[in-house]
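Colleague: Sharing the feature lines straight out of Swiss-Prot:
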type: BINDING; residues: His83, His182; note: heme b b562 binding site
type: BINDING; residues: His97, His196; note: heme b b566 binding site
type: BINDING; residues: His201; note: ubiquinone binding site
type: VARIANT; residues: Thr371 to Ile; note: In strain: Isolate C-201
Amino acid sequence: MTNIRKSHPLAKIINESFIDLPAPSNISAWWNFGSLLGVCLILQILTGLFLAMHYTADTMTAFSSVTHICRDVNYGWIIRYMHANGASMFFICLFMHVGRGMYYGSYTFSETWNIGILLLFTVMATAFMGYVLPWGQMSFWGATVITNLLSAIPYIGTNLVEWIWGGFSVDKATLTRFFAFHFILPFIISALAAVHLLFLHETGSNNPSGVMSDSDKIPFHPYYTIKDILGLLFLILALMLLVLFSPDLLGDPDNYTPANPLNTPPHIKPEWYFLFAYAILRSIPNKLGGVLALILSILILAIIPLLHTSKQRSMMFRPLSQCLFWFLVADLLILTWIGGQPVEHPFITIGQLASIFYFSILLVLMPIFGTIENRLLKW
């Protein structure tokens with residue numbers, strides 16, 4: 001008699017995705033982040049659902065409803081801080097996941113990679129709209145500044161911004177629609193994640209060496225389920241340390257002041273996970289140019305497969321490309337730091353240099369180093 005997990009239509013899908021899935025025998029801890037992202041998504045949906053039960057999407061009551069959640073709702077404070085800091089953990093895992101894909105050449109699975117880029121954009125949009133909901137000073141001014149960037153689009157820009165706002169400024173209509181989108185987008189993300197997995201399981205996972213591993217596969221369960229649970233324990237430990245000891249570490253103090261359209265904060269900045277893109281935006285004096293650079297800073301990931309010149313897929317045995325990759329990581333950290341600094345000398349110059357370096361590494365130096373390494377192989 002066939003095992004029910006192999007014969008039942010629904011159980012069969014789960015079995016082929018998480019139990020009997022053939023996985024390379026040598027994948028490292030860098031392959032944990034996919035499952036951690038799934039856990040983060042479930043955590044965000046659950047905590048978000050409980051927050052939505054008590055939150056009111058109205059400019060008059062939004063700020064006080066968040067205060068009410070923290071003060072009066074049973075364990076409301078922990079739900080709120082798990083949701084806010086869960087977003088930070090989500091982005092840490094996302095950046096690690098994308099970085100691993102770049103380092104080990106996983107972008108050669110073009111369908112999986114492109115769905116991943118779409119997922120990244122969707123998660124960023126969701127996080128941005130979520131940041132607006134508490135209706136603090138930084139929420140309001142962040143929403144005003146970022147949505148106003150669309151006015152740089154020729155001809156339709158101003159109309160588009162007013163259409164998104166639902167009026168002539170960020171107001172009740174904006175908050176209501178942002179809440180609606182913030183609620184629905186995680187479910188769209190879940191569907192996209194399922195498609196992401198579907199495409200991945202068509203090709204099978206990549207591995208650190210970058211070579212075909214069909215001759216050396218092991219079942220996903222118990223080997224990688226145990227490995228993923230270890231990663232999950234580390235994630236929960238980090239999240240709970242953040243939530244229970246310093247829940248406001250990654251937030252902005254300005255967001256504890258209710259939104260006031262008549263008083264602009266001295267320095268408007270988004271959450272830390274957008275600072276690298278914000279620094280690139282600010283490094284270009286022209287508004288439209290800045291917006292294009294902002295979009296391209298993420299969209300550039302889509303052309304990485306086209307710029308792969310090396311004969312080897314992974315960077316595991318390519319020391320020059322490895323150096324360049326870690327330069328890129330350092331550059332992104334510098335951009336993140338600059339994004340949180342005021343617009344003054346020397347931060348402007350550092351931001352411009354770091355932005356030029358970012359695009360140069362990805363568009364020019366990576367392909368050149370790949371070609372050089374091909375030549376070195378012939379020596």
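Even glycines carry a Cβ here, placed using N, Cα and C.
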Colleague: Helix, strand or coil for Thr371 (variant position)? Use DSSP.
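Modeller: Assignment for Thr371 (variant position) reads helix.
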Colleague: Sorted by position, what residues of the same chain at least six away from His182 (heme b b562 binding site) have a C-beta under 8 A from it?
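Modeller: Set apart from His182 (heme b b562 binding site) by at least 6 residues yet with Cβ under 8 Å, we have Gly48, Thr126, Met129, Gly130, Leu133.
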Colleague: Out of His97, His201, which has the highest number of nearby Cβ atoms, where nearby means within 10 Å of its Cβ, if these are the binding-site residues?
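Modeller: Output for this query is His97.
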Colleague: Name the residue among the recorded positions His83, Thr371 whose Cβ has the smallest number of other Cβ atoms within 10 Å.
Modeller: Thr371
Colleague: Take the C-alpha atoms of the residue listed as 'ubiquinone binding site' and His97 (heme b b566 binding site) and report the distance between them in angstrom, rounded.
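Modeller: Here the two Cα atoms are 17 Å apart.
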Colleague: Name the one residue among His83, His97, His196 whose Cα is closest in three-dimensional space to that of Thr371 (variant position); these are the binding-site residues.
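Modeller: Nearest in space to Thr371 (variant position), counting only the binding-site residues, is His97.
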Colleague: Tally every other Cβ atom lying within 10 Å of the Cβ atom of His196 (heme b b566 binding site).
Modeller: 21
Colleague: Could you round the CA separation between His83 (heme b b562 binding site) and His196 (heme b b566 binding site) to a whole angstrom and send it over?
Modeller: 24
Colleague: For His196 (heme b b566 binding site), which DSSP three-state class applies?
Modeller: helix
